[in-house]
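Features of the protein shown, as given by Swiss-Prot:
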type	residues	note
ACT_SITE	TYR156	active site, proton acceptor
BINDING	10-38, ASP66, LYS160	NADP(+) binding site
BINDING	SER143	substrate binding site
MUTAGEN	SER135 to Ala	Abolishes phosphorylation. No effect on 17-beta-hydroxysteroid dehydrogenase activity
MUTAGEN	SER143 to Ala	Loss of 17-beta-hydroxysteroid dehydrogenase activity
MUTAGEN	LEU150 to Val	Alters substrate specificity
MUTAGEN	TYR156 to Ala	Loss of 17-beta-hydroxysteroid dehydrogenase activity
MUTAGEN	LYS160 to Ala	Loss of 17-beta-hydroxysteroid dehydrogenase activity
MUTAGEN	HIS222 to Ala	No effect on conversion of estrone to 17beta-estradiol
MUTAGEN	GLU283 to Ala	No effect on conversion of estrone to 17beta-estradiol
MUTAGEN	GLU283 to Gln	No effect on conversion of estrone to 17beta-estradiol
Amino acid sequence: MARTVVLITGCSSGIGLHLAVRLASDPSQSFKVYATLRDLKTQGRLWEAARALACPPGSLETLQLDVRDSKSVAAARERVTEGRVDVLVCNAGLGLLGPLEALGEDAVASVLDVNVVGTVRMLQAFLPDMKRRGSGRVLVTGSVGGLMGLPFNDVYCASKFALEGLCESLAVLLLPFGVHLSLIECGPVHTAFMEKVLGSPEEVLDRTDIHTFHRFYQYLAHSKQVFREAAQNPEEVAEVFLTALRAPKPTLRYFTTERFLPLLRMRLDDPSGSNYVTAMHREVFGDVPAKAEAGAEAGGGAGPGAEDEAGRGAVGDPELGDPPAAPQ
């Protein structure tokens, strides 16, 4: 029986690494996994994990693939010896944290290129063959930051919101082609993601006003607390990917945690967005500015009990490690 061929981007660490070895070591021995990395010099941890799980010979291969480079994507596709990819996992991503005015133009461009355009490049490379064959699955690493805005994650959230629109639009089209696309919506995850977050807190004060600077460090403290309380292990998240992969009738979205669903329901229940904005501000910063309170009284803002509905500690950065320490 032919094995299911899976290609995963972003496998040097975190979710990509753990998903790759989870599939390669599956007792069914039904998967052939191509774990791709931007730099093959970083594959050591992947192979250590593969040995620890006793992945059978031939179940796992590594390929160089940089989602920022169409030629690199095409070259990786050509090195898949089976001549097809049954399951494509778009997992590579970058983060960017800080006040918007403090972010460099190159850093902003990098996040959008990797998170959005990089995913488009992968889909352009692999979807046509899936459509021709009338079968295939695409799993995209989504985020609660793609479903609700998080302060100081403006560009990161913008990139993940873009993925939501991209994937939802494609899912509508792909129904008659026999190709299923699912977003795996992650909350905080114990990974090295923060090491890849572009932007240094030490540079923030020179690029923003003192009030925003103060709010930024309020956010960092809050984020660290949420991470301690709510972060999942990548192994746990990998199981959600496996659930989506094996589902007879996959849905568009799978959530790795239910912790953020009350806030998401709040957004849906109030299309104006006022309730969510006020509740999120209160949740992160512990206060509601007078202007926001006045707006709520005028009609539609978050009233008493909105904080309880959202749930304390229900806000955090998707796939973030401990926030950087405040400069001394």
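Here the Cβ of each residue, glycine as well, is placed from N, Cα and C on the backbone.
Original residues fill every noted site, and no substitution is shown.
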Per residue, counting other C-beta atoms within 10 angstroms of the C-beta, which of the recorded positions HIS18, ARG22, LYS160 reaches the highest number?
LYS160
For a quick check of packing: other C-beta atoms within 10 Å of the C-beta of GLY14 (NADP(+) binding site), how many?
24
What does DSSP call GLY10 (NADP(+) binding site) in the simple three-state scheme?
coil
Which number gives the other C-beta atoms within 10 angstroms of the C-beta of GLY10 (NADP(+) binding site), all protein chains shown included?
27
Provide, as an integer number of angstrom, the distance between the C-alpha atoms of LEU150 (mutagenesis position) and GLY14 (NADP(+) binding site).
22
Select the closest residue to SER30 (NADP(+) binding site) from the following mutagenesis positions, measuring between CA atoms: SER143, TYR156, LYS160, GLU283.
SER143
Taking ASP26, GLU283 as the recorded positions to compare, which has the smallest set of other Cβ atoms within 10 Å?
ASP26
Number of Cβ atoms other than its own within 10 Å, given for ARG38 (NADP(+) binding site):
19
Measure from the Cα of GLY10 (NADP(+) binding site) to the Cα of every one of the mutagenesis positions SER143, HIS222, GLU283, then give the nearest.
SER143
SER135, SER143: which of these mutagenesis positions has the highest Cβ count within 10 Å of its own Cβ?
SER143
SER135 (mutagenesis position) to TYR34 (NADP(+) binding site): how many Å between their Cα atoms?
19
Nearest recorded site to LYS160 (mutagenesis position) by CA-CA distance, among binding-site residues ASP26, TYR34, ARG38:
ARG38
I'd like the number of other C-beta atoms within 10 A of the C-beta of SER30 (NADP(+) binding site), please.
13
